Amino acid sequence: MKSFLIAIVIAVLLPVSAADFCAQWRLSKAGKYIIYNNLWNQNTATSGSQCTGVDKVSGSTVAWHTSYSWAGAPTQVKSYSNAALVFTKKQIKNIKTIPTTMKYSYSYSGTLIADVAYDLFTSSTASGSNEYEIMIWLAAYGGAGPISSTGKAIATVTINSNSFKLYKGPNGSTTVYSFVATKTITNFSADLLDFFTYLVKTQAFPSSQYLTTLEAGTEPFTGSNAKMTVSSYSAAVN
């Protein structure tokens, strides 16, 4: 009985799920991250499903994966399974560094339309609604494209030795900036503050904005037997 009770306590405290989770809004706490399945737009698919799981937590690093098949509405994102950092919200001007690393692989059958991207949101107050969204696309598979007012990049910029095309467009009342890598990056290491510094200098981005959300994951449009495996991910806001 004693060993049984100990096993229950361990199971309750263990931050990593033993199995994949497939429900639309399921999540799993993993160290200083929350791993979301986040099938926010699944109803646009004619068929499909997606499951996500945590593989390992080691210090400030997490390994996780997500698997899916989605059909229909090839211009519509179906989900954004991601690892979200839990952090204290700060104004951009008061942040010293936002170091991050992500190493991943992607497999699929047939044709895939998807991206792999960081997603960061800011607001004029720590608890306010989203005013700006900054996306950093490491990969754009099958012609996936970002939100854009014109369909054309407004600039090409090199940050941390990686080349990105910058797009701008509205998503409701939120202004979206998307840095799309010109070549697929599967092993990424950067200070994300450099992207904000660029926007402050060239796009009149207000440094008084609070960083409220920092996530990294994948947005599938369509795909069959697809799987993204993140072997190592870390992020911090200093």
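Glycine too: its Cβ is placed from the backbone N, Cα and C atoms.
Every residue here is the original one, so none of the noted swaps is modelled.
As recorded in Swiss-Prot:
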type	residues	note
MUTAGEN	Trp40 to Ala	Affects the binding to host GIP2 and relieves GIP2 inhibition of XEG1-induced sugar elevation; when associated with A-26, A-39, A42, A-43, A-44, A-77 and A-78
MUTAGEN	Gln42 to Ala	Affects the binding to host GIP2 and relieves GIP2 inhibition of XEG1-induced sugar elevation; when associated with A-26, A-39, A-41, A-42, A-44, A-77 and A-78
MUTAGEN	Asn43 to Ala	Affects the binding to host GIP2 and relieves GIP2 inhibition of XEG1-induced sugar elevation; when associated with A-26, A-39, A-41, A-42, A-43, A-77 and A-78
MUTAGEN	Gln76 to Ala	Affects the binding to host GIP2 and relieves GIP2 inhibition of XEG1-induced sugar elevation; when associated with A-26, A-39, A-41, A-42, A-43, A-44 and A-77
ACT_SITE	Glu133	active site
ACT_SITE	Glu219	active site
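Projection of Swiss-Prot feature records onto the structure.
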{"residue": "Trp40", "record": "mutagenesis position", "CB count, 10 Å": "14"}
{"residue": "Gln42", "record": "mutagenesis position", "CB count, 10 Å": "16"}
{"residue": "Asn43", "record": "mutagenesis position", "CB count, 10 Å": "10"}
{"residue": "Gln76", "record": "mutagenesis position", "CB count, 10 Å": "14"}
{"residue": "Glu133", "record": "active site", "CB count, 10 Å": "19"}
{"residue": "Glu219", "record": "active site", "CB count, 10 Å": "24"}
Rounded Cα-Cα span from Gln76 (mutagenesis position) to Gln42 (mutagenesis position), Å: 9
